[in-house]
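Asks: According to Swiss-Prot, the feature beta-D-glucoside binding site maps to GLN92, HIS194, ASN239, GLU240, TYR383, GLU456, TRP504, GLU511, TRP512, PHE520, an assignment based on similarity to another entry. Here the residue is the original one, but Swiss-Prot notes a mutagenesis experiment at this spot, GLU240 to Ala: Total loss of activity. Under the heading active site, proton donor, Swiss-Prot lists GLU240. Here the residue is the original one, while Swiss-Prot reports the published mutagenesis PHE247 to Ala with the comment 99% loss of activity with DIBOA-Glc and DIMBOA-Glc. Where Swiss-Prot documents TYR427 to Phe as a mutagenesis experiment, the accompanying text is: 77% loss of activity with DIBOA-Glc and 30% with DIMBOA-Glc. Annotation of the published mutagenesis TYR427 to Ala in Swiss-Prot: 88% loss of activity with DIBOA-Glc and DIMBOA-Glc; the original residue is retained in the structure shown. GLU456 to Ala appears in Swiss-Prot as a mutagenesis experiment; the accompanying note says: Total loss of activity. The active site, nucleophile feature in Swiss-Prot is assigned to GLU456. Annotation of the published mutagenesis SER513 to Phe in Swiss-Prot: 16% loss of activity with DIBOA-Glc and 94% with DIMBOA-Glc; the original residue is retained in the structure shown. Record note (Swiss-Prot) on the mutagenesis of PHE520 to Tyr: 43% loss of activity with DIBOA-Glc and 71% with DIMBOA-Glc.
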Amino acid sequence: MALLAAATLNPTTHLSLRSRAGRNSENLWLRSAASSQKSKGRFCNLTIRAGTPSKPAEPIGPVFTKLKPWQIPKRDWFDKDFLFGASTSAYQIEGAWNEDGKGPSTWDHFCHTYPERISDRTNGDVAANSYHLYEEDVKALKDMGMKVYRFSIAWSRILPDGTGKVNQAGIDYYNKLINSLIDNDIVPYVTIWHWDTPQALEDKYGGFLNRKIVDDYKQFAEVCFKNFGDRVKNWFTFNEPHTYCCFSYGEGIHAPGRCSPGMDCAVPKGDSLREPYTAGHHILLAHAEAVELFKACYNKHGDSKIGMAFDVMGYEPFQDSFLDDQARERSIDYNLGWFLEPVVRGDYPFSMRSLIGDRLPKFTKEEQEKLASSCDIMGLNYYTSRFSKHIDISSDFTPKLNTDDAYASSETKGSDGNDIGPITGTYWIYMYPKGLTDLLLIMKEKYGNPPIFITENGIADVDSDPTMTDPLDDWKRLDYLQRHISAVKDAIDQGADVRGHFTWGLIDNFEWSLGYSSRFGLVYIDKKDGNKRKLKKSAKWFAKFNSVPKRLLKTTNNNATVTVTSVSV
């Protein structure tokens, strides 16, 4: 989970980008950017389910308005095979940072070395103590009726030095977690890497700034496939690479904390206009190598899927103008397309190639062939949206961060002075469900309608009075989730191939540079009472929502959805 950055382009720079994503756009999944893609239109013939349309909620203004009873989503709006679940990541919940042979990660080092960079000067040493309390997490999932748990593997827990000898205690921990999930009829979806690179590799050669990490990541992925692949059938190679690159190597507010000299970060010895692209390039190469290995050696029966989870922000033009309309397109390119287009067609968006120049690395033909069509499934992490406002390319504006390269600003208020949606408990999340629907339709119309899971979606309570007087009465989170689940249904009704919705997060966790001051969980973690788990109102709603008997849900016959019956929850 993280705040997302904006992006942009001068409309005269690349004329092919003048059409908005949608009915006037070329389908980039079908368009071949290189000869490598002539036989790789994997998602071109997907079946689109028809369904009973949900009743849309009333538009959201600058304040919260209560949903009508018929607008609150029901489980029987969705096919019986649509998956509801929750997500977490290793560093944010596990704790046990140096137990049972685990090596330090970049986040261990960052929090211990630069505690002032965390808003409440905390760290993930204990976090929610899920390393010891994982059975309580599984119980919470079961109590809510969730069918999926998406979690990540701590690289340095199973490979303390990042490569070489495997730590069996780490393997044992994840085996116990996976087995417990399966015993409780919960499907594990595993993220191989969620920002916590082994510090040993950072010290050895600079982590993701060095191409050597591609082979080391491949070894790490193989350890995961070999030890867990008999039970884990759904994998995400990387989580939110866009946010990672921007925050870790651009602004430097996340581990390893690098930025350009003269900027305010932990390690002002980097290059905020070049290093984010270098790290991102190596992430994509590592993804391609891991996918090739997976398909050649660990999916011989074809019953497993692999992909990537992308952070996405919705965008609207700041005002009704050609320039802001194009700014919106560039913002989407820099936010989503940076990592999506390489795994779809084998190269970066045209707008990025035009504006970034030689700071953006190039792929070889062989690398393009490995990257193109390399995702069986895709995850979208959606929280909020912004207005995108054009910035002229001129001597008056000099990019200092990689996010400036897009020549567009992200605005919370439109040209009329109104917020894009109601502000939630977290300063950066404005509720705008339409942004999620729009993005899903872009995936359908521009990118070939790949199978999508909403792998993160939620809001935080701020852990201080008066914002969070009763941590269990999270009515704003409940309203937010209900509206966004409805937004997913709206996209499905328009043909988007969405397969599941996973709330972020299962439990309150260490929220990176915000420490424990922002609580995203469906389940409250009482740190004053041994990290005891307590279901919030939103969790209890999910328990009711998911309680509809399977026999009353929709069934699929001849690729068309038929509603057997309908119940209210």
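Placement of Cβ uses the backbone N, Cα and C atoms for every residue, glycine included.
None of the listed substitutions appears in this model.
Provide an account of the burial state, proximal residues and distances for the features listed.
Replies: Here the Cβ of TRP504 (beta-D-glucoside binding site) has 24 other Cβ atoms within 10 Å, regardless of which shown protein chain they belong to.
Of all Cβ atoms in the protein chains displayed, 26 besides its own lie within 10 Å of the Cβ of GLU240 (mutagenesis position).
If you draw a 10 Å sphere around the CB of PHE247 (mutagenesis position), it holds 25 other CB atoms from the protein chains shown. Under the three-state DSSP scheme, PHE247 (mutagenesis position) falls in the helix class.
In sequence order, the list of same-chain residues 6 or more apart from TYR427 (mutagenesis position) whose Cβ falls under 8 Å from its Cβ is empty.
Cβ neighbour count for GLU456 (mutagenesis position) (all protein chains, 10 Å cutoff from its Cβ): 28.
GLU456 (mutagenesis position) carries a strand DSSP state (E or B).
Cβ neighbour count for SER513 (mutagenesis position) (all protein chains, 10 Å cutoff from its Cβ): 20.
If you draw a 10 Å sphere around the CB of PHE520 (mutagenesis position), it holds 27 other CB atoms from the protein chains shown.
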Asks: Check the binding-site residues TYR383, TRP512 for other C-beta atoms within 10 angstroms of each C-beta and report the one with the most.
Replies: TYR383
Asks: Helix, strand or coil for GLU240 (mutagenesis position)? Use DSSP.
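Replies: In the DSSP reduction, GLU240 (mutagenesis position) maps to coil.
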Asks: To see if you understand the setup: which same-chain residues, six or more apart in sequence, place their Cβ under 8 Å from that of GLN92 (beta-D-glucoside binding site)?
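Replies: Spatial neighbours, sequence-distant, of GLN92 (beta-D-glucoside binding site): GLY124, ALA127, ALA128, GLY505, ASN509, PHE510, GLU511, TRP512.
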Asks: Does DSSP put TYR383 (beta-D-glucoside binding site) in a helix, in a strand, or in coil?
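Replies: DSSP call for TYR383 (beta-D-glucoside binding site): strand.
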Asks: Measuring Cα to Cα, tell me the gap between PHE247 (mutagenesis position) and ASN239 (beta-D-glucoside binding site) in whole angstrom.
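Replies: Approximately 14 Å lies between the Cα of PHE247 (mutagenesis position) and that of ASN239 (beta-D-glucoside binding site).
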